Amino acid sequence: MTRMNIVRCRRRHKILENLEEENLGPSCSSTTSTTAATEALGTTTEDMRLKQQRSSSRATEHDIVDGNHHDDEHITMRRLRLVKNSRTRRRTTPDSSMDCYEENPPSQKTSINYSWISKKSSMTSLMLLLLFAFVQPCASIVEKRCGPIDIRNRPWDIKPQWSKLGDPNEKDLAGQRMVNCTVVEGSLTISFVLKHKTKAQEEMHRSLQPRYSQDEFITFPHLREITGTLLVFETEGLVDLRKIFPNLRVIGGRSLIQHYALIIYRNPDLEIGLDKLSVIRNGGVRIIDNRKLCYTKTIDWKHLITSSINDVVVDNAAEYAVTETGLMCPRGACEEDKGESKCHYLEEKNQEQGVERVQSCWSNTTCQKSCAYDRLLPTKEIGPGCDANGDRCHDQCVGGCERVNDATACHACKNVYHKGKCIEKCDAHLYLLLQRRCVTREQCLQLNPVLSNKTVPIKATAGLCSDKCPDGYQINPDDHRECRKCVGKCEIVCEINHVIDTFPKAQAIRLCNIIDGNLTIEIRGKQDSGMASELKDIFANIHTITGYLLVRQSSPFISLNMFRNLRRIEAKSLFRNLYAITVFENPNLKKLFDSTTDLTLDRGTVSIANNKMLCFKYIKQLMSKLNIPLDPIDQSEGTNGEKAICEDMAINVSITAVNADSVFFSWPSFNITDIDQRKFLGYELFFKEVPRIDENMTIEEDRSACVDSWQSVFKQYYETSNGEPTPDIFMDIGPRERIRPNTLYAYYVATQMVLHAGAKNGVSKIGFVRTSYYTPDPPTLALAQVDSDAIHITWEAPLQPNGDLTHYTIMWRENEVSPYEEAEKFCTDASTPANRQHTKDPKETIVADKPVDIPSSRTVAPTLLTMMGHEDQQKTCAATPGCCSCSAIEESSEQNKKKRPDPMSAIESSAFENKLLDEVLMPRDTMRVRRSIEDANRVSEELEKAENLGKAPKTLGGKKPLIHISKKKPSSSSTTSTPAPTIASMYALTRKPTTVPGTRIRLYEIYEPLPGSWAINVSALALDNSYVIRNLKHYTLYAISLSACQNMTVPGASCSISHRAGALKRTKHITDIDKVLNETIEWRFMNNSQQVNVTWDPPTEVNGGIFGYVVKLKSKVDGSIVMTRCVGAKRGYSTRNQGVLFQNLADGRYFVSVTATSVHGAGPEAESSDPIVVMTPGFFTVEIILGMLLVFLILMSIAGCIIYYYIQVRYGKKVKALSDFMQLNPEYCVDNKYNADDWELRQDDVVLGQQCGEGSFGKVYLGTGNNVVSLMGDRFGPCAIKINVDDPASTENLNYLMEANIMKNFKTNFIVKLYGVISTVQPAMVVMEMMDLGNLRDYLRSKREDEVFNETDCNFFDIIPRDKFHEWAAQICDGMAYLESLKFCHRDLAARNCMINRDETVKIGDFGMARDLFYHDYYKPSGKRMMPVRWMSPESLKDGKFDSKSDVWSFGVVLYEMVTLGAQPYIGLSNDEVLNYIGMARKVIKKPECCENYWYKVMKMCWRYSPRDRPTFLQLVHLLAAEASPEFRDLSFVLTDNQMILDDSEALDLDDIDDTDMNDQVVEVAPDVENVEVQSDSERRNTDSIPLKQFKTIPPINATTSHSTISIDETPMKAKQREGSLDEEYALMNHSGGPSDAEVRTYAGDGDYVERDVRENDVPTRRNTGASTSSYTGGGPYCLTNRGGSNERGAGFGEAVRLTDGVGSGHLNDDDYVEKEISSMDTRRSTGASSSSYGVPQTNWSGNRGATYYTSKAQQAATAAAAAAAALQQQQNGGRGDRLTQLPGTGHLQSTRGGQDGDYIETEPKNYRNNGSPSRNGNSRDIFNGRSAFGENEHLIEDNEHHPLV
């Protein structure tokens, strides 16, 4: 092995060791392929090298923003993680999901055979084998969890948490610089990372203590999910969150700060950059006061938030700091997105263009990615997300995935995580921890959670692992580590006496029913935050408050409907000693309690005030319901409903004209006919500048007693000369009001009048208008960085844009001489390359623009200087008593830049900051939100003022407004429409802007206004006002100019006057760019070897232009220059076609160098890669070499023939044997198509008859062969023809023909013979042996209808002789033994697939699912096919493994079908329950009724759970052959030619089979009621039916006896025993009556797979059809035979009699019965009445719902009297009459409570009409307005006057 290979191997080995030390994930103990491992190592090594290069590059160019670095680093990190996961292993956590050995234990490692390694093999092969044995990435995404993380004070300092999960295996993260968590279970906080505490300390230590840098912060490269809150607060030096959390996908929000899940607050240097974040599952977003943080409002936060708690509070603080920091947040596209499919887009309203689509950006280079599956339409619920290609992830994913359709590749789980996979819910034996993952009970109880620095007991109850109890449970007072189930409904009492001012506090009382104390709610937030909908559920459980209810300042509340269950306020304490309910200062409250709420107050009154949207009529409704008189002080009509539209008179205002500095309004005059006209003063027009159109703006916004943001103009009312009012009113605002161009104004009109009786006010809605454009000021041009092919220019926006600046026009042109002039004199003596100097540039200049004066005829908006000059004129204030001194103008210019703060916003911000500091300094609990919340009874001064009800300040209409002057420069326009300049010299521009890759600039079309010059329109959305002119020539002088233009689609728009800013600038040169590429230098000999022509390609990019080239010919020996040629790059000269010529060269070795000279100077020297060899030709010519190659090829051909002959001699026989085997096993050579062979028949060989059957995979027809002989020599006439019903090209059709292929290999007596295949027609036909009697299952079921058969007598062998039964079982076993000998697995052995011919011989058929097992012990199918679940073994159900032993299991099920005459296996169970019954519970079918122990032992042998414990078919044939006929022995495959003899050790012994549950129970003389075991109501099963054989109908006793009455046979019956096992719980599986009447099994095509039609008279009805006498009238004799009951002691109820002769079964909702329509004469199907109750006129019925018909009242009375006498005899049984328990086996349970029936529940109270109704099932037809339905909760007998005994 070479030294280089050794070095490479050692290097790879070192990489693996390093990866193992980093401990990123577990390893798997299986091998991987050579290619995969090599690629993984190669990729890792290459990525590490690239990463080092990038790091070195960033060290030198750290000031350049690299937008692609993050993606490259992420890809590298992901590849490293894959290799690390495949090599390393971490320790086991309580959740075993971290261990990859869960499914591949270490003891089962794949062994490697090294015997083939020869001694000559190098060490490389051995190392590769060892490498492949250990490198195997896990199939699932491994989860590594961390608890809550708090980084504080220093970037690397992780503080210990007070609140922990208490995981004993939790790892301490202190001191780590890189945390490898994938999930943080809790919140992650970065706070107070400040180098200096105060500004004085910062100034003092600025030079000694620089701020922290980005590289010092801890990184989380693998973190995908934070289950709590992400908080970044007061952190310096942190520039980009992308570098800290490069893969963060999901923020859970299970614990919130206030109601926010993402908080970024007061961070001076931060950029968000969380471009992978796709889901915020709960909570809102608050991002404020971050001075340099841009793009906060470009993200669609509402799209990320999936819950109704979606309050978003973000600002763009960088815009307010523009004059201080010089930073302006850019607008526009951040990534190129053709077709708008890659990025997400926001829709913003624009007055001129309507709705505008704006690209959502995280930064200037990264947009918010779009995924069609983040939300599921049309519900908009959370979706699974997308993978990297945009495809839909698995439904259990959230936030995206690595691979589609793979629940193990999710970034986060939608529901629950368990063992590396996302699942819907935990299994029954597991417990849900933290609402996200499953743990075992032992793992749960190991946890010791710490809440508030105190350990609390953990509990594992009802599938929940938590410190609190689940719903319906409460803490056990005797043991606080346990929960106990509540008796009835849990009543949770919460002792609170604090303010509910945050959403987490509200969540803490979600389960509370009784509030012990005062409930004060003060939740601030946006109305559209969705909190109101969440609070609706939070307060829904409260029904009692012991104190008072106070709702104040809660903006999310629209109504108080969330207290829908509030019934009582005890008011033990009163608010202000007066009020039990207080509601005030709720700005959005529109309604009070729901009209259905039945609320009572024990004492106190109600106070409702200052709710501006609450109409007074709702207050009156509430007071009327509470029976409390209205009080004008407590329920003030004047302070409620001020902003609501309760009663109003609207004024419709129209705009008649709009100019740049004026707006004209008009409206109809106000109707004053019904008021005192002398009191009407006039109209006042209010207006103010607004940033945007806000449909929700109100008149009261931005107003106080001192400062009013609205300006106003008053117009006095005058009557006309005739005394009539003016029909229309006209007003305008103009230069005197300092109206500015292109400014949006809000306005409204209000009337002014003196208060008097009957006065009415008029007010208009708020409208919006934007003034017109005016010529903008010119921009100011500045120069920035210059590069070799680009010039970065910057400029300042016009001081007065006077319109929406849509774009800037940038023009540039070359100002350079042609290089061809210099090329003419390049090779002259005076211009040698050595003496050439660099070209000198003309002086670079900047042309200053002159300010443009606005014509004096127009009044413009005042500038800052003019406003300061008129300061004295502004010092005025409204004459309002108590008004504060006006300070709006006295404030400094810096303060004037900021908007006057809203008092309520200040209160909300203060509350948020207090809560934030509490959370940071006192971290909350991880397990849950604390129920004991700290007292928050603070009341601010603002709230104290608000609580002074009836003293709300009012604004006088005559007050003069103050004008707030903004001293900021106007911001650029946000318009994105394409301009069309009006300057004649400019060309038309394109309509749709594009985006420059890697920049923030949105561009329009580049055009060339003049020859040699270019221009481009740059969108004004680029708020940094800069542009990089790219694709410039290197080292070239350019002239640049700039102008600003407005939106040309708007009338009056224009560009700035032609005084454009200008500059001259030369681009930089590029070192070595003038070099000729070495590989392009070529040479060739000319006429002889002494003449060489050298050619090359010129440089593609040069520094300004090429003047010429210098070509040198050097000696290869000493490097001396032999010849030099100089050539100028003149016009028409070609270096490739012409080049230079060297002549008269001597023999030797030379190389060529070429030097290009550009405008900048001589470039580097380029040398040819191939040397020039000049020599005289020798012996080895081309002809000689070709002849030698020909001889070599001949010798190689001879050697190949020898090798071929040797292989044929040595290995020919083995290849032949393998070929023969593959012919016998065609499935090894399946090529997905059927090939016709000798079995092929012609279509006219058979005649197709009528259809005789249909199965899951096709139809069967009768056929007749036309004297045809099959390939096996069978001449056949009648035959069966199978035809597939699917598409001929489908996969099922191929499987159908493959079945025929399989049958070609079989030739035995007990397998259906194949006669041939007709594949030339569509659909194809398979011709088989005719089996006249059909399949075994249907044949057995047909025997049930035989009159000889009586199930109650167990006369099974009277129907099928015992020897015939043995014969059939032996024939099936012999056929399966034949398949077993051929290594074939049938996979679908069932009675339906066993066919019977006319001499009652059973043969095995239907090989559609058969598979070959020659090389494997079992067969595991792939794809999706129908499977016979009820005939499958446990290993087949769970693992999909099939072999001969699984067929043995199916044979046991076939025996069950035989002894039950074709009964459905596992009757009463669904397919999922069958899987649980067999695979999980490991149970088998209980012994059928009338089944002999011998056969049940054989069944149990076949149903052994372990496959190796089951017998083989060979053993079963020898066992059954002892009782079989001699004919069978003559035809048996096992007992004839093959002589497959068993050893003594292989013989079966039935005595070893357990006899449990096989012996018949002892029959008692009479049923004993006391022996019937009593069950609790919760343990009863309503599906417990009675076997049919226990009933026998007898003829009527006399003419008056009800035909519905049934009695017990004279034979004493066995008392039903209490079922105690899972087998006996499924009682329907124990009877031999066959399948239920309507068993629903939906799976595939026939009765065993899908729902089928059923026959009548099959199984008994449901047990609860009977009713006792005392169940209805308290022990009286009435209701003798209602609901199918009997009036005879000892007689049962109509359990076995069908409802109306098969019309309906009387069963509800269970799979055992089918609901069918019944005739109008029938009562409801659940009555269970006998068939004789119907079919007679509907007259003189004694009772409803199936009562027996009586011909007269006397007959009914006589029968009732007899029943009453029988009832008296039952008094010792608790007063019960004809009880259901008189019949053992009915499932009725006696009640321990005296006088009550255990089968029924009292639902009706006692009233004047009856004594109550314990029946739960309804009443007569006349209930429910005469409809035919019966009432579920009504009385059984309603009409008392018709009672015969009343």
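Here the Cβ of each residue, glycine as well, is placed from N, Cα and C on the backbone.
No substitution from the list is modelled in this structure, which keeps its original residues.
In Swiss-Prot, the entry for mutagenesis Cys146 to Tyr states: Embronically lethal. The structure shown retains the original residue. In the three-state DSSP assignment, the secondary structure recorded for Cys146 (mutagenesis position) is strand.
Experimental mutagenesis at this site is recorded by Swiss-Prot as Cys401 to Tyr, annotated: Dauer formation; when associated with L-470. Within the same chain, the residues at least 6 positions away from Cys401 (mutagenesis position) whose Cβ sits under 8 Å from its Cβ are Pro384, Gly385, Cys386, Asp387, Cys393, His394, Ala409, Cys410, His411, listed in sequence order.
For the published mutagenesis Cys469 to Ser, Swiss-Prot gives the following note: Dauer formation above 20 degrees Celsius. With a 10 A radius on its CB, Cys469 (mutagenesis position) counts 22 other CB atoms from all the protein chains.
Shown in sequence order, Thr461, Ala462, Gly463, Leu464, Cys483 are the residues of the chain, 6+ apart in sequence, with a C-beta less than 8 angstroms from the C-beta of Pro470 (mutagenesis position). According to Swiss-Prot, the experimentally introduced change Pro470 to Leu is described as follows: Dauer formation; when associated with Y-401.
For Gly547 to Ser, Swiss-Prot lists a mutagenesis experiment annotated as follows: In m596; increases the number of muscle membrane extensions during larval development. Counting every protein chain shown, the Cβ of Gly547 (mutagenesis position) has 21 other Cβ atoms within 10 Å.
What Swiss-Prot notes for the published mutagenesis of Ser573 to Leu is this: In e1368; dauer formation above 25 degrees Celsius. Enhances dauer formation in a tatn-1 RNAi mutant background. Listed in sequence order, the residues of the same chain lying 6 or more apart from Ser573 (mutagenesis position) and placing their CB within less than 8 Å of its CB are Asn518, Gly547, Tyr548.
Listed in sequence order, Tyr548, Leu549, Ile569, Ala571, Leu574, Leu601, Asp602, Arg603, Gly604, Thr605, Val606 are the same-chain residues six or more apart from Ala580 (mutagenesis position) with CB atoms under 8 A from its CB. In the three-state DSSP scheme, Ala580 (mutagenesis position) is classed as strand. Among the mutagenesis results in Swiss-Prot, Ala580 to Thr has the note: Dauer formation above 26 degrees Celsius. The residue drawn here is the original one.
According to Swiss-Prot, the experimentally introduced change Asp648 to Asn is described as follows: Dauer formation above 25 degrees Celsius.
The domain 'Fibronectin type-III 1' feature in Swiss-Prot is assigned to 775-869. The average pLDDT for the domain 'Fibronectin type-III 1' (775-869) in the predicted structure is 63.
One mutagenesis experiment named in Swiss-Prot is Cys1045 to Tyr, and its note says In m577; normal number of muscle membrane extensions. According to DSSP, Cys1045 (mutagenesis position) is assigned to a strand segment.
According to Swiss-Prot, the domain 'Protein kinase' annotation covers 1246-1528, on the basis of sequence analysis.
According to Swiss-Prot, the feature ATP binding site maps to Cys1252, Gly1253, Glu1254, Gly1255, Ser1256, Phe1257, Gly1258, Lys1259, Val1260, Lys1282, an assignment based on similarity to another entry. A strand conformation is recorded for Val1260 (ATP binding site) in the three-state DSSP classification. For Val1260 (ATP binding site), the number of other Cβ atoms no farther than 10 Å from its own Cβ, over all displayed protein chains, is 18.
In the three-state DSSP scheme, Asp1374 (mutagenesis position) is classed as helix. Quoted from Swiss-Prot, the note attached to the mutagenesis of Asp1374 to Asn states: In sa219; dauer formation above 20 degrees Celsius. Normal NaCl avoidance behavior after exposure to NaCl under starvation conditions.
What Swiss-Prot lists as active site, proton acceptor is Asp1388, and the listing cites similarity to another entry. Under the three-state DSSP scheme, Asp1388 (active site, proton acceptor) falls in the coil class.
Pro1434 to Leu appears in Swiss-Prot as a published mutagenesis result, with the remark: In e1391; dauer formation above 20 degrees Celsius and increased lifespan. Increases the number of muscle membrane extensions during larval development. In the three-state DSSP classification, Pro1434 (mutagenesis position) falls within a helix.
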**Report entry** Nearest recorded site to Cys1045 (mutagenesis position) by CA-CA distance, among recorded positions Cys1252, Glu1254, Gly1258, Val1260, Asp1388
**Finding:** Gly1258
**Report entry** Proximal residue to Cys1252 (ATP binding site) among recorded positions Cys146, Cys469, Asp1374, Asp1388, Pro1434 (C-alpha distance)
**Finding:** Asp1388
Query raised in the report: Within 10 Å of the Cβ of Cys1252 (ATP binding site), how many other Cβ atoms can be counted across all chains shown?
Result: 15
Requested in this report: Please tell me which one of the recorded positions listed here (Cys146, Cys469, Asp1374, Asp1388, Pro1434) sits closest to Gly1258 (ATP binding site), measuring Cα to Cα?
Outcome: Asp1388
Query raised in the report: Roughly how many angstrom lie between the C-alpha atoms of Asp1374 (mutagenesis position) and Asp1388 (active site, proton acceptor)?
Result: 16
Report task. Could you check what DSSP calls Gly547 (mutagenesis position) once collapsed to helix, strand or coil? Result -> coil
Query raised in the report: Per DSSP, to which secondary structure element type does Cys1252 (ATP binding site) belong, with helix, strand and coil as the options?
Result: strand
Report summary line: Counting other CB atoms within 10 Å of each candidate's CB, the least crowded of the mutagenesis positions Cys146, Cys1045 is Cys146
Report summary line: Across every protein chain in view, the count of C-beta atoms other than its own within 10 A of the C-beta of Asp1374 (mutagenesis position) is 30
**Report entry** DSSP three-state assignment (helix, strand or coil) for Pro470 (mutagenesis position)
**Finding:** coil
Query raised in the report: Helix, strand or coil: which one is Ser573 (mutagenesis position) in, per DSSP?
Result: coil
Report task. Would you mind checking how many other C-beta atoms are within 10 angstroms of the C-beta on Gly1258 (ATP binding site)? Result -> 23
Report summary line: Across every protein chain in view, the count of C-beta atoms other than its own within 10 A of the C-beta of Asp1388 (active site, proton acceptor) is 23
Query raised in the report: At the level of the C-alpha atoms, what whole-angstrom distance separates Val1260 (ATP binding site) and Asp1388 (active site, proton acceptor)?
Result: 18
Query raised in the report: Just how many other Cβ atoms lie inside 10 Å of the Cβ on Pro1434 (mutagenesis position)?
Result: 21
Report task. Could you round the CA separation between Pro1434 (mutagenesis position) and Cys146 (mutagenesis position) to a whole angstrom and send it over? Result -> 39
